[in-house]
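Before any comments, here is the structure.
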Amino acid sequence: MSNVDISNDGFIGLDYDSRNYLQPQSWPVAVDHQASHRAEGARDISPLQTSGHAFEQSVAQDPNLMVDWQFQHMQPHLQYSHEEASSAPQFTTASYGMPIHSSPIDLISGTPQGPLSGSLLDGPYLPLSAPVDMVPFPYQDLQSDLMAFPSDGLAHGLPEIPSYAAPQNVIDSSSPADTYLEVRSLTSSSSDNGWSTIEPRRSHEYFPDQGFFINPTQTLHDRSLSESSYSTSYGSFVEISNPVNSPSSDTNFDAAFNNTMTRRVSFDHTSHGSQSPTAVSPVAIVRPIPVPMKKPSSPTRSTGSSSSTSPPTRKPSRKSPIAAKTAETKVRKQSQNGKPETEKRVGKRKGPLKPDQRKQASEIRKLRACLRCKFLKKTCDKGEPCAGCQPSHARLWQVPCTRIDIKEIGYFMKDWKADYERHISLGFSVGNIKGFSEHERTLFITHGYGQILPINAREVYVHNDQCFNVDWVETYNRGPTKYEVETAKLSAGMEGISHAMLSDYLDRHIDGNGTFEKFVDDYFEGTPFLTQMLKTAFRFYYRTKMPVIRKALKLIVAYNLTLHITLVEGLGEEDGLLGKVDVEGSKFKGKTLAPVMINFQIKCAMANMWRELQKDVLEELSSLYSSVYSGEKLKNWPTIFILASILLAVWEEMQFDCHYRTRDPAAVEKFCNDMETTPVGVIVGLFQAISQKLPAFTEWETQKHHHLLHSNPDVCSAMTEVRQHVTQYESYLRSRSSSKFNPKDFDCLSNKFVSRLVVRAN
């Protein structure tokens, strides 16, 4: 290399002839320093190759730029210091079109390293900025001196330095060569504006004709990359061949590497005017689209950036995006066509609908299919009734052809207020009330069945005080007898009737020890069959704790207490509250009736309560009936029977109260017809349809038929009780379907609908 004329500024003259230049050889630098904490937590530098650009660039004189490289064997027992990178001036861009960043020499960490061990000798390395005359190896003798190193890597033509016995950690560095290694390990997800390099051929016997020589250390520039590998994590650093290195570039490795690492260093010189395989234009590189794997959330990474044990190698070329999409489409089609052949298909249609069929389907969607076609998954039509519900086709199907869902069959109750509006009079109008007292007192309200409802009451001032009388009718062991008592001028407080307290009041009628059975005995006064059925339903709930059965029991309590008078408990003898019953023959003798306004307010709150409960019960019935035709068959049959029995018992009482309290015969007739035609027919007809495979109630035997109801002991016990009730009142039940209203008989309409449910099931 003595024939190479290097000027004082580190550049080679333009008259340099590469044919007289020796073959470029690589020189090794050993890495054998104890690990220390990184001086810099992140690095974002990488070499920018300028080969292939035929432009001049003038570089300002750098006082810290070495004319001759200085090298020394790095002994493990010596320490050395770094040069401050901030003191280095920046390159200028006199004639080059892009900004040129600082010199790699200036990027060397300036943080001094502490002594590696207390027992090691003191002897720092020569600083990089030392005078030129102190360098023992000038740049001209670099070629010959490096050739003297022993080489055992003859297979690849690169010298190697044997590792030391004791494992050593790698020291941090800010050399651009380390970032250059990561640039070479970038995946296809890198920016299209970056440079990609290709491994040079190992044989350098014949170099292309070169016009002039450029020092590679002066063509390294900073690059700002957004790749995720340029973060504070150094897990992607591995042993890599052919990096551009310098004597102080082996200190930027993480301390996690505890073993000695050998580095191979080589320079690849390329002229500006030659066609070199080491540089590839980024425009010609097309970034492949990774094929989506089973886990699309995890990005595809190259082995060079994701693995810390294997050297970074370029993956073979992937398939084109078109091929990837085609393969993905094929897999999707196979997954769609891979259905089991034994899967049950709903319907028989194999192709698209015809125009007339499409029009018919659109009309049916607007009208909704009838219950039969909905449950049996048949094609419905616009007929009234539809073709499927005709007598010649329905056979055992006795459900009315209706398009109303079960949860909506309570439509007949719209605007029905006969359960509480009887006590509404002009006395409750706003014009009759002058005001309310600010003082409130607590009254303990009851219906006479052992439970108490506390309510805040206040005095009300009215113009006409002749509207506070309460009348009721009793039929206990005799004909109907009417009573009337004047009550106190009190109303509920500012908060009114609490919905939560009222619900808890109803719950205590069910949860108390024997309270529900006592309520049934006292209120229904021995109504045949209905009394026994309600007690059986309560015992079934007590054993199963089914919430829907509880709602049904709460429904019948709430409805009957809505039409019941209210009493006041806990009054002393000195409390002169009006409303005490002194009439002989009344079962309420000696008790005090609640003020009429509070009685009405409780009725309104109770009426809203049982209407909500009935809505919930109808929704449960709708889902239970649907489950029968969805594959569960008779699993929910006992629950359906209990719910239907209680619901029909409430509707029977509603018919009687409508006759008894409504003075308009036409309105009463319409209400009863609306109830019996569709709602009662749907409940009874559907129960008949799902009971075809079960024996009659009078023929039920647990030992013989228990398997039909999944051998449930609670269900079998309830069925045994129902069989006893039906057997006891069979003749009575068969005569109840034709019963008529009688104002003197409160049980005249009892079991009218329940008998249809039981007898038709037989």
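Along the chain as shown, the residues are counted starting at 1.
Glycine too: its Cβ is placed from the backbone N, Cα and C atoms.
Annotation of the published mutagenesis C370 to A in Swiss-Prot: Decreases conidia production and increases kojic acid production; when associated with A-373, A-380, A-386, A-389 and A-401; the original residue is retained in the structure shown. C370 (mutagenesis position) carries neither a helix nor a strand DSSP state and counts as coil. Every protein chain considered, the tally of other Cβ atoms within 10 Å of the Cβ of C370 (mutagenesis position) stands at 25.
As a published mutagenesis entry, C373 to A appears in Swiss-Prot alongside the note: Decreases conidia production and increases kojic acid production; when associated with A-370, A-380, A-386, A-389 and A-401. Taking all protein chains in view, 20 other C-beta atoms sit within 10 angstroms of the C-beta of C373 (mutagenesis position).
For C380 (mutagenesis position), the same-chain residues lying six or more positions away in sequence with a CB closer than 8 A to its CB are I364, A369, C370, C373, K374, C386, G388. As a published mutagenesis entry, C380 to A appears in Swiss-Prot alongside the note: Decreases conidia production and increases kojic acid production; when associated with A-370, A-373, A-386, A-389 and A-401.
C386 to A appears in Swiss-Prot as a mutagenesis experiment; the accompanying note says: Decreases conidia production and increases kojic acid production; when associated with A-370, A-373, A-380, A-389 and A-401. Around the Cβ of C386 (mutagenesis position), a 10 Å sphere holds 21 further Cβ atoms from the protein chains shown.
Using a 10 Å Cβ-Cβ cutoff, C389 (mutagenesis position) registers 23 neighbours. As a published mutagenesis entry, C389 to A appears in Swiss-Prot alongside the note: Decreases conidia production and increases kojic acid production; when associated with A-370, A-373, A-380, A-386 and A-401.
Under the heading of mutagenesis, Swiss-Prot lists C401 to A and annotates it as follows: Decreases conidia production and increases kojic acid production; when associated with A-370, A-373, A-380, A-386 and A-389. DSSP classifies C401 (mutagenesis position) as coil under the three-state reduction.
When secondary structure is read from DSSP and collapsed to three states, C380 (mutagenesis position) falls in the coil class. Here C401 (mutagenesis position) comes close to C370, L371, R372, G383, E384, P385, C386, C389: these same-chain residues lie at least six apart in sequence, with C-beta atoms under 8 angstroms from its C-beta. DSSP gives C389 (mutagenesis position) a helix state.
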